[in-house]
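Enquirer: The ATP binding site annotation in Swiss-Prot covers Asp33, Lys72, Gln133, Thr134, Gly135, Lys136, Thr137, Ser138. Quoted from Swiss-Prot, the note attached to the mutagenesis of Lys136 to Ala states: Completely abolishes interaction with PCF11. No effect on growth; when associated with A-137. For Thr137 to Ala, Swiss-Prot lists a mutagenesis experiment annotated as follows: Completely abolishes interaction with PCF11. No effect on growth; when associated with A-136. What Swiss-Prot says about the mutagenesis result for Asp161 to Ala is this: Compromises interaction with PCF11. No effect on growth.
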Amino acid sequence: MASLPGIDEHTTSEELITGDNEWHKLVIPKGSDWQIDLKAEGKLIVKVNSGIVEIFGTELAVDDEYTFQNWKFPIYAVEETELLWKCPDLTTNTITVKPNHTMKYIYNLHFMLEKIRMSNFEGPRVVIVGGSQTGKTSLSRTLCSYALKFNAYQPLYINLDPQQPIFTVPGCISATPISDILDAQLPTWGQSLTSGATLLHNKQPMVKNFGLERINENKDLYLECISQLGQVVGQRLHLDPQVRRSGCIVDTPSISQLDENLAELHHIIEKLNVNIMLVLCSETDPLWEKVKKTFGPELGNNNIFFIPKLDGVSAVDDVYKRSLQRTSIREYFYGSLDTALSPYAIGVDYEDLTIWKPSNVFDNEVGRVELFPVTITPSNLQHAIIAITFAERRADQATVIKSPILGFALITEVNEKRRKLRVLLPVPGRLPSKAMILTSYRYLE
């Protein structure tokens, strides 16, 4: 009898599964990645039976269940590993396991940085440069995780890409001492200080609000935020010998977002005292020669290294980025799968708010370090994320620009008739009488 297309006498019943919620066994060979691509509503549960596997350097414990949602990531097998998994959206036929040929570069980098830490009280200050989807953030996360494994270090992770919501909401740049293991289940690396109980140690980021989506909307403001963050980082390194010896890992935006002359990188190197540059590209890529020629005199050619694009890096589109940004905002107010938080909604009069917004060259505004007052209307503020600064409510714009960030709030409703707003706060209490900055991000519950 003729068989149906795609099905023959050798096809097992397991291969005919079209997605269920049963446990399935998978063996990942040593040195290989299981490349996972989860939908926003999909949920994957993984349990390791034997062997050692990592997610960006964070090892998964044997016999513990890990839950993942809305994430594209690889599980790397340090040694041959048997694990169980279940997910209604995955089938045994759609699983992708491939050899990873770039981990040797990451190992070499880790031991090079470790040698610097062991021989000097001033740790390495590394900036990672490359194009989109080359693995800059993956490399940053892995190097931070390996530093924690090797010794009692607290590497300072510095995120300079406002579109990456790591330990904070999108639209910010931040510096975070990685003081303990990262949460392997979260694309946002883990949670910052929270009012709820958490399974893992919270991280405390130092945050500067840029407020816009793309750095080319206001390069001057972006560079000013880096300068201010650099001052905070310098103070932290001066006061904390452990962080100073651990060093910094600086994650940058895609090279395509920077000026042709790479002026932003010069600024980053100066303000953060960078002494090592890692370039994710091939040796034949024009970027490699350009970087060596541009930064060789500044850093020394012996301190500039190339690394091939990392294996296991998933292609991401704008829809996926938006989904991660939305997830990070939701987690800020409501918590993650393991940590439920209860935000606090309050009513606020129009007269009790002073809100500014950064200038934006795409809105026919001058792209410089300047803030403009915001008129309170539904079109301006409905569903908007606002940054609450430490500056007093009636402070001038220069003071507001330089002020640290107290936290973030979500404006869920603007009632013009009653001249009131409904504001969601992460903690109970009154809205602080502080100046606020409108960001470009919105969240519709």
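First residue shown is number 1, and so on along the chain.
Even glycines carry a Cβ here, placed using N, Cα and C.
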Enquirer: What whole-number Å value do you get for the CA-CA distance of Lys72 (ATP binding site) and Thr137 (mutagenesis position)?
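Expert: Between the Cα atoms of Lys72 (ATP binding site) and Thr137 (mutagenesis position), the distance comes to 13 Å.
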Enquirer: Between any two of Asp33, Lys72, Gln133, Thr134, Gly135, Lys136, Thr137, Ser138, the residues recorded as binding ATP, what is the biggest Cα to Cα distance in Å?
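Expert: Per the listed residues, the maximum Cα distance equals 18 Å.
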Enquirer: Ten-angstrom check, please: count other Cβ atoms within 10 Å of the Cβ of Lys136 (mutagenesis position), all chains counted.
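Expert: Around Lys136 (mutagenesis position), other Cβ atoms within 10 Å: 27.
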Enquirer: Give the distance between the Cα atoms of Thr134 (ATP binding site) and Asp161 (mutagenesis position), rounded to the nearest whole Å.
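Expert: Cα-Cα distance, Thr134 (ATP binding site) to Asp161 (mutagenesis position): 14 Å.
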